[in-house]
Amino acid sequence: MPEQQRLATLDSSIVSRLPAYSQSLFEAKTQKGLTFEAIAQHLGRSEVAVAGLFYGQVQASAEDVDKLSELLSVPKEAIAAQMMGFPDRGRAGPMPPVEPLIYRLYEIVQNYGYAFKAVMNEKFGDGIMSAICFNTTVDKEVDETGAAWVVITLKGKWLPFTRF
């Protein structure tokens with residue numbers, strides 16, 4: 001018997017930190033039995049960008065709102081104004097994170113942040129990696145033993161510091 005697709009749902013402990021539309025979108029997503037991958041295909045965006053829309057961390061276009069409204073059967077008027085406004089990023093969860101998976105990502109930056117910085121500086125010079133001119137993907141790889149591995153790709157434009 002094949003395993004049933006499990007869906008990401010909204011963690012009730014962070015609802016108060018998210019835009020009002022987040023709960024409606026997650027409820028509709030669950031009701032329709034849709035994954036972020038399926039929604040991303042409908043919107044023509046990446047899975048991570050679509051999940052970011054649901055959490056209020058990514059600004060939606062008018063086309064995103066139209067397509068989400070149609071796919072999820074959510075009234076456009078109920079989501080358009082907030083989703084097309086300016087996101088209030090970085091407030092979805094506590095700092096440091098307490099959710100174990102999110103904490104592992106935080107821990108990666110704690111443990112390897114200076115190493116990443118040193119290697120980037122050697123390759124690109126003095127500057128930073130943009131999180132604005134940026135994209136990311138999450139992929140799954142299975143090794144020869146059958147173990148599943150997460151592959152997270154972070155791609156940001158290099159922004160050199162300017163002399164002034």
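For all residues, glycine too, the Cβ spot is worked out from N, Cα and C.
At each noted position, the model has the original residue.
Taking the Cβ of Arg104 (mutagenesis position) as reference, no residue of its chain lies under 8 Å away while being at least six apart in sequence. For the mutagenesis result Arg104 to Ala or Leu, the note given in Swiss-Prot is Abolishes catalytic activity.
According to DSSP, Arg104 (mutagenesis position) sits within a helical segment. Feature annotation from Swiss-Prot assigns active site to Arg104 (among others); the stated evidence is sequence analysis.
Here Swiss-Prot notes a mutagenesis experiment, Glu107 to Ala or Asp, with the remark: Abolishes catalytic activity.
Cβ contacts within 10 Å of Glu107 (mutagenesis position), excluding its own Cβ and spanning all protein chains shown: 13. Residues or ranges marked as active site in Swiss-Prot (evidence: sequence analysis): Glu107 (among others).
DSSP assigns Ser130 (mutagenesis position) to a strand segment in the three-state reduction. In sequence order, Gly156, Lys157, Trp158, Leu159 make up the list of same-chain residues 6 or more apart from Ser130 (mutagenesis position) whose Cβ falls under 8 Å from its Cβ. Under the heading of mutagenesis, Swiss-Prot lists Ser130 to Ala or Thr and annotates it as follows: Abolishes catalytic activity.
Per Swiss-Prot, the feature active site maps to Ser130 (among others); the stated evidence is sequence analysis.
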